[in-house]
Amino acid sequence: MFIEAIVLALTALILYSVYSVKSFNTTRPTDPPVYPVTVPFLGHIVQFGKNPLEFMQRCKRDLKSGVFTISIGGQRVTIVGDPHEHSRFFSPRNEILSPREVYTIMTPVFGEGVAYAAPYPRMREQLNFLAEELTIAKFQNFVPAIQHEVRKFMAENWKEDEGVINLLEDCGAMIINTACQCLFGEDLRKRLNARHFAQLLSKMESSLIPAAVFMPWLLRLPLPQSARCREARAELQKILGEIIVAREKEEASKDNNTSDLLGGLLKAVYRDGTRMSLHEVCGMIVAAMFAGQHTSTITTSWSMLHLMHPKNKKWLDKLHKEIDEFPAQLNYDNVMDEMPFAERCVRESIRRDPPLLMVMRMVKAEVKVGSYVVPKGDIIACSPLLSHHDEEAFPNPRLWDPERDEKVDGAFIGFGAGVHKCIGQKFALLQVKTILATAFREYDFQLLRDEVPDPDYHTMVVGPTLNQCLVKYTRKKKLPS
């Protein structure tokens, strides 16, 4: 009886495997072309994970289409890899192309009822609150604060006249230090210094399972990192709660108008007249830092790595021509209005090696993309990595060329587009450009390998391979006046 049950189960499994492969490979005339599946359940996950750029380019080439469907863990994923069709992905409302289902993995980190785990009208209000705290009016004093933190870090960690550092690690520290200095009040920084905050974020990040986007059942596994995530978030919320109580006492006794990110979110009022809860405030602070920390770290690192490479000396010389004319203490206008080439360097680094491989949505209602109709139930994805390597839009795409312009309007999607365009774009540019200008004015750098590092596609947010980022720094003899 037992053997018969096993045979029956195996037979059912084999039949289902054959059915699933045949079902995926059989399409309607209006469906995007599919890249054939031969391995049931896993689909193309191994090929995609090994080298996503090479695999997606092969699909696009073999299928002769910039819009195509692959299978990842048994889930149909339709990729919009034609820059001409980007608007078809970024324009539809959340109710048609929904981010909630694919970003359920973030709920333990941000919290229930926050961002993608909130109803869409509430999510839009929360993002608007965050956007109001990242306006140009609030940026005016940020540049001196960023420079102060960068110089403080360099003085404490690059103590000798020359030495060897891991640039990716050091950029990560400078990004979190400068973000905390700009966005948090003094009371919050005293209770939650940048190092401690980075540790809490790391614990929360370690709980994420990227494959759960395509295989949601993975989220139900009782993994130990899930418990660590809950503990880290609870600790952060406890610290914020204590600071809020202390601020309320100060405000009762004197005029206290702390204008940091925490203060702004605490004053935010929903349309129904209610204020954000402590749980929601904590989630939005985590979301803001989570969204920016890795992407800005990676962008700063790539920009510096390319600029210090000998083959890019003409670009470094051009950067120096731009930044060396400014006083040692920069201001907002210097950074945002008078450094166009530095911004080109940053954007080209994002273009060549975008931190996010794909931006995804769940198709809730059939949507037309080009001559195809993407069926309900697909995950639809737009890949900055694939689109930024489109030969028509960006000829010779692996060449780092800050003076290139996109040949197809809307091809660059490094900061998103449409209704979900990155609300932290201006802060990120301010932060990265200030770090670049300060570091290259005061130090010379030498990459300790022949070529720029390879992208590490095994991390959730893709940056240069960590062990390839060793760099020699040399303090300049005389700082610019």
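Backbone N, Cα and C define each Cβ position, glycine as well.
Where a substitution is noted, the model still shows the residue that was there originally.
So that you can see what the record holds, here are the features copied from Swiss-Prot:
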- Cys422: heme binding site (BINDING)
- Ile105 to Phe: Increases activity on norlanosterol and obtusifoliol (MUTAGEN)
- Asp62 to Glu: In allele 2 (VARIANT)
- Ala117 to Ser: In allele 2 (VARIANT)
- Glu160 to Lys: In allele 2 (VARIANT)
Helix, strand or coil at Ala117 (variant position) [DSSP, three-state]: helix
Position of peak Cβ density within 10 Å, selected from the variant positions Asp62, Glu160: Asp62
Length of the line joining the Cα atoms of Asp62 (variant position) and the residue listed as 'heme binding site', in Å: 33
When distances run from the Cα of Glu160 (variant position) to each of the recorded positions Ile105, Ala117, Cys422, the nearest one: Cys422
Cβ neighbour count (within 10 Å, all chains shown) around the residue listed as 'heme binding site': 15
Ala117 (variant position) CB neighbourhood, other CB atoms within 10 A: 18
Ile105 (mutagenesis position) and Cys422 (heme binding site), Cα-Cα, nearest whole angstrom: 20
Whole-number Å value for how far Ala117 (variant position) lies from Ile105 (mutagenesis position) (Cα to Cα): 10
